[in-house]
Amino acid sequence: MDHAEENEIPAETQKYLVERPIFSHPVLQERLHVKDKVTDSIGDKLKQAFTCTPKKVRNIIYMFLPITKWLPAYKFKEYVLGDLVSGISTGVLQLPQGLAFAMLAAVPPVFGLYSSFYPVIMYCFFGTSRHISIGPFAVISLMIGGVAVRLVPDDIVIPGGVNATNGTEARDALRVKVAMSVTLLSGIIQFCLGVCRFGFVAIYLTEPLVRGFTTAAAVHVFTSMLKYLFGVKTKRYSGIFSVVYSTVAVLQNVKNLNVCSLGVGLMVFGLLLGGKEFNERFKEKLPAPIPLEFFAVVMGTGISAGFNLHESYSVDVVGTLPLGLLPPANPDTSLFHLVYVDAIAIAIVGFSVTISMAKTLANKHGYQVDGNQELIALGICNSIGSLFQTFSISCSLSRSLVQEGTGGKTQLAGCLASLMILLVILATGFLFESLPQAVLSAIVIVNLKGMFMQFSDLPFFWRTSKIELTIWLTTFVSSLFLGLDYGLITAVIIALLTVIYRTQSPSYTVLGQLPDTDVYIDIDAYEEVKEIPGIKIFQINAPIYYANSDLYSSALKRKTGVNPAIIMGARRKAMRKYAKEVGNANIANATVVKVDAEVDGENATKPEEEDDEVKFPPIVIKTTFPEELQRFLPQGENIHTVILDFTQVNFMDSVGVKTLAGIVKEYGDVGIYVYLAGCSAQVVNDLTSNRFFENPALKELLFHSIHDAVLGSQVREAMAEQETTVLPPQEDMEPNATPTTPEA
């Protein structure tokens, strides 16, 4: 036996013994002394807010310009090699993705290069993540393309009698203007949200929602790329059912497919799939992943130029890539009223994708990212970038994994990648003018593999949470058929409705005691758990507020089987039977107390003559009900206390407090005490502010724990038994007397 086993304490001897008073709320408060809270005056707060100290200035600079904090602490010898390798690896991937995602955005390819340069440089200064790769992203590019195609469709008539070539250029110029306007507006939205500290909005985009949305976006991207892969000419669609129209259009024109274009695309597709599998299998042995996309671009460009595929076989190619950077231009703000819905969706989706990947990599490497500053950084990248003809950017998942996986330590790796793009823009762009669009299509489709793998979420959510499965499926279906903008809005609404549903339909549990312990567990779950005679313990795992207060009251009566209306009805029957037996017509016609209560959500007040079948187990209440009438009551368990477990209730509103007050009175009218156990400070404050404790004696109903409430109930009943034994019976007790409401 090893040392650990020799010193191991048998489980049956691991016990704890506690001896203390029964803590009702007043008793516990007598033992506690509230700390004096020293609050600053308004003048002191204003003075502190407007006082300028070197430390405060430094912290503001660090917050708004994170580069001023991490760059001076840059460990050159440790970081430079990793950043160098990572920057080159990310740059060679960013080039083909920039060209390909420009096709998704419905703008000329060179604008994808601009979007891969300017925002990356700006994010290096303002971003808080050290590892994510900022630039064009398939989902955001597709959303931009949807707006551009909606406002500037393929069949738009350009005034001026231009020829086909010039007409295409004019159409593309209009689409660039639309993309710039959407980008500027989405950037302004992100910046304003960040300044107003609205970074928390990302929490409303739950993981099932984001994954369902990106999966639907992957289907949209896939269908958009098919026409380039097959080399067919089809109209580009946007809006509701656009994915269906795009697929049908490709299938209708498949007889006109370009075999050469398809062959080149499939060759690159196979090369990338096999190469990525090789990279994944040998990633531990490779110093860096093989830049397959870059090799595909070089190979595709070489084959296209060598065999003159564009002229000889009508293969569509990238076309002219003008050298040099364009001068700044003002986006057309007059389009804002046409694109604001899309801009909001793009701003939120772009931020959500960025912050989720940033947090994932930050947790892996042990540092913090600031959601509000990320919003500001993205807002600056998009709003200022739009002046230089960029379209909306976000975090690219595939590039971020490459940048982190190849040893990147800081955003200097991203800067190096953007400098490689700058080299292409200024000097070598013309080399890629012969690149077939089918190659870019294959690159995009292969990079969708990770998103399509998210279909494996379905069996996981089926096993773990049907509600999250519903969110995933509804998000996917709505985004697939309604379009990404309205699909996202629909998905957020559905996600919020599930939050309401969870609180409106919580789980209700009747608890029992594990014998000889202070442990109380679901009585239906374990055989060892037993109910305490005379006591019902009822638990809810949600707040009690206007949406579920009536359901809570009904569930309490249904699950515990203790319904005041049924109890009162049983007493009426007992009095009628007693009156019939003794022939006392005065008793039979005596006035009884009418009780308004709910049975299964309906008004349970009934006339005396009604004799409906009792739906709940017969229960006799231990009260001052006349002893000579007890034999007429149905046999059942004597219930004297109902304990409401509030340990999982985090707040109550005024409607919930009124419902609780009604429950206390309703049960009190039939002689049953209602105790509240485990109330948090917030719940006590809610009860106090809603005047639940107008009668101070009601505070005696509050107990620190379930066990305190159980012991308090048992002590109260024991004392009542002693009083009954000592005191003579009351001779003048009226048969139809109603027991008074129990007092704490």
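These residue numbers are counts, starting from 1, taken along the chain as shown.
Every residue gets a Cβ built from N, Cα and C, even glycine.
Original residues fill every noted site, and no substitution is shown.
Straight from Swiss-Prot, the features:
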type    : residues      : note
MUTAGEN : ASP154 to Asn : Shifts the voltage-sensitivity to more negative values
MUTAGEN : ASP155 to Asn : Shifts the voltage-sensitivity to more negative values
MUTAGEN : LYS233 to Gln : Shifts the voltage-sensitivity to more negative values; when associated with Q-235 and Q-236
MUTAGEN : LYS359 to Cys : Is only accessible to the intracellular side application of thiol-reactive reagents. Is not affected by thiol-reactive reagents extracellular side application
BINDING : SER398        : salicylate binding site
MUTAGEN : ARG399 to Cys : Largely abolishes anion-dependent electromotility-related charge movement
DOMAIN  : 525-713       : domain 'STAS'
MUTAGEN : ARG571 to Gln : Shifts the voltage-sensitivity to slightly more positive values; when associated with Q-572 and Q-577
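When Cα-Cα distances from the residue listed as 'salicylate binding site' are compared across the mutagenesis positions LYS233, LYS359, ARG571, the shortest belongs to LYS359.
Annotation note: LYS233 (mutagenesis position) sits in a coil segment as assigned by DSSP. Of all the mutagenesis positions listed here (LYS233, LYS359, ARG399, ARG571), it is LYS233 whose C-beta has the fewest other C-beta atoms within 10 angstroms. For ASP154 (mutagenesis position), applying a Cβ distance below 8 Å and a minimum sequence separation of six or more within one chain yields ARG171, LYS235, ARG236.
Counting only same-chain residues at least 6 apart in sequence, those with a Cβ under 8 Å from the Cβ of ASP155 (mutagenesis position) are LYS235. If you measure from the Cα atom of LYS233 (mutagenesis position) to that of ARG399 (mutagenesis position), you get 30 Å. If you take the Cα of ARG399 (mutagenesis position) and the Cα of LYS359 (mutagenesis position), they are about 16 angstrom apart, rounded to a whole number. When Cβ atoms from all protein chains are considered, those within 10 Å of SER398 (salicylate binding site) total 21, not counting its own. Reported as a whole number, the C-alpha separation between ARG571 (mutagenesis position) and LYS359 (mutagenesis position) equals 63 Å.
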